[in-house]
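Participant: Have a look at this one.
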Amino acid sequence: MTKIFAYAIREDEKPFLKEWEDAHKDVEVEYTDKLLTPETVALAKGADGVVVYQQLDYTAETLQALADNGITKMSLRNVGVDNIDMAKAKELGFQITNVPVYSPNAIAEHAAIQAARILRQDKAMDEKVARHDLRWAPTIGREVRDQVVGVIGTGHIGQVFMQIMEGFGAKVIAYDIFRNPELEKKGYYVDSLDDLYKQADVISLHVPDVPANVHMINDESIAKMKQDVVIVNVSRGPLVDTDAVIRGLDSGKIFGYAMDVYEGEVGIFNEDWEGKEFPDARLADLIARPNVLVTPHTAFYTTHAVRNMVVKAFDNNLELVEGKEAETPVKVG
């Protein structure tokens, strides 16, 4: 019987895992809540493939340990593959899949909601109400329809975000080094990032974490932006120079910042710090600000998305194990 072993299975994933198991009675499924490390590879002994999800690196040592146990089929329940030692994976003959599209709507909706909350100064108003200060001023809001929304990256998520913001009545402009022909026909694209920075009241990032994009939001780019700009990052933490954003907030140039990702988030997000010493003073400062919205990498976190991540990853792994062409293979090496 085919056997698949899954790592880092969360409670919220178990109903969808059970659903997949019930539909595949001829496949033995075992799992753990532990991450995949050299020390936990032994748990998958006898498996034909593994299904994984973690921010921790898939190191050369981890991949070697899997290969030593006869396992070279690995399916991610997420998109990102930048934490995999691809050179080692290629050397060992790994086949890897990911889930590149599990719910663009989940992430795009979150970005749109957070942008609107910043514009309406919701956090500041909520804090006032909690103090029983029910005066209106000075927390007056801005309407989405009065904004020019700049979208950097027009892939699946960026396009859904554009549709949502247009639904509010905003004017939407976009920039992408790979232009979508349909969007280009409709005249969404500006010629450069500088053009977008100069025009946009709200800027939302929807690009990958590749070297060319690291700290694309920095002192220089912020200086080119409009006064009272709103910045939204639901993509990858390293896209933003956090210190530069803090300087922009302190100067008043940036009206508000919504962040679902953070360049130092590994080991901090998805952990309970209540009653404990918080490990990152800079992040604590951002969390405390009335014009900053912090969510711990949960833009994707909906039942729809989690189901797709589990089901598609297991489907992919079974296809690899059976020698078939997987639906969403990752280029190794």
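Backbone N, Cα and C atoms are what each Cβ position is placed from, and that goes for glycine too.
Features from Swiss-Prot:
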- Arg236: active site (ACT_SITE)
- Glu265: active site (ACT_SITE)
- His297: active site, proton donor (ACT_SITE)
- His156, Ile157, Asp176, Val207, Pro208, Asn213, Val234, Ser235, Arg236, Asp260: NAD(+) binding site (BINDING)
- His206 to Gln: Increase of activity (MUTAGEN)
- Arg236 to Lys: Decrease of activity (MUTAGEN)
- Asp260 to Asn: Decrease of activity (MUTAGEN)
- Glu265 to Gln: Decrease of activity (MUTAGEN)
- His297 to Gln: 90% loss of activity (MUTAGEN)
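Walk me through where these features lie, including what they touch and how far apart they are.
Facilitator: Taking the Cβ of Arg236 (mutagenesis position) as reference, residues of its chain lying under 8 Å away and at least six apart in sequence are, in sequence order, Gly80, Val207, Pro208, Asp209, Asn213, Val261.
The DSSP secondary structure for Glu265 (mutagenesis position) is coil. Sequence-distant neighbours of Glu265 (mutagenesis position) (same chain, 6+ apart, CB under 8 A from its CB) are Gln55, Gly237, Pro296, His297.
His297 (mutagenesis position) has a Cβ environment of 19 other Cβ atoms inside 10 Å.
Around the Cβ of Asp260 (mutagenesis position), a 10 Å sphere holds 25 further Cβ atoms from the protein chains shown.
Long-range Cβ neighbours of His206 (mutagenesis position) (same chain, at least 6 residues apart, Cβ-Cβ under 8 Å): Ala111, Val151, Ile152, Gly153, Thr154, Gly155, Ile157, Gly158, Phe161, Val234, Ser235. DSSP gives His206 (mutagenesis position) a coil state; it is part of no helix or strand.
Arg236 (mutagenesis position) carries neither a helix nor a strand DSSP state and counts as coil.
Look at Asp260 (mutagenesis position): DSSP puts it in coil.
His297 (mutagenesis position) falls within neither a helix nor a strand when secondary structure is assigned with DSSP, and so counts as coil.
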Participant: Please report the three-state DSSP label of Asp176 (NAD(+) binding site).
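Facilitator: Going by the DSSP assignment, Asp176 (NAD(+) binding site) belongs to neither helix nor strand, so it counts as coil.
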Participant: How many neighbouring Cβ atoms, not counting its own, are there within 10 Å of the Cβ of Asp176 (NAD(+) binding site)?
Facilitator: 18
Participant: How many Å separate the Cα atoms of His156 (NAD(+) binding site) and Asp260 (mutagenesis position)?
Facilitator: 18
Participant: Could you state the whole-number distance in Å separating the C-alpha atoms of Asp176 (NAD(+) binding site) and Asp260 (mutagenesis position)?
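Facilitator: Just about 21 Å between their Cα atoms.
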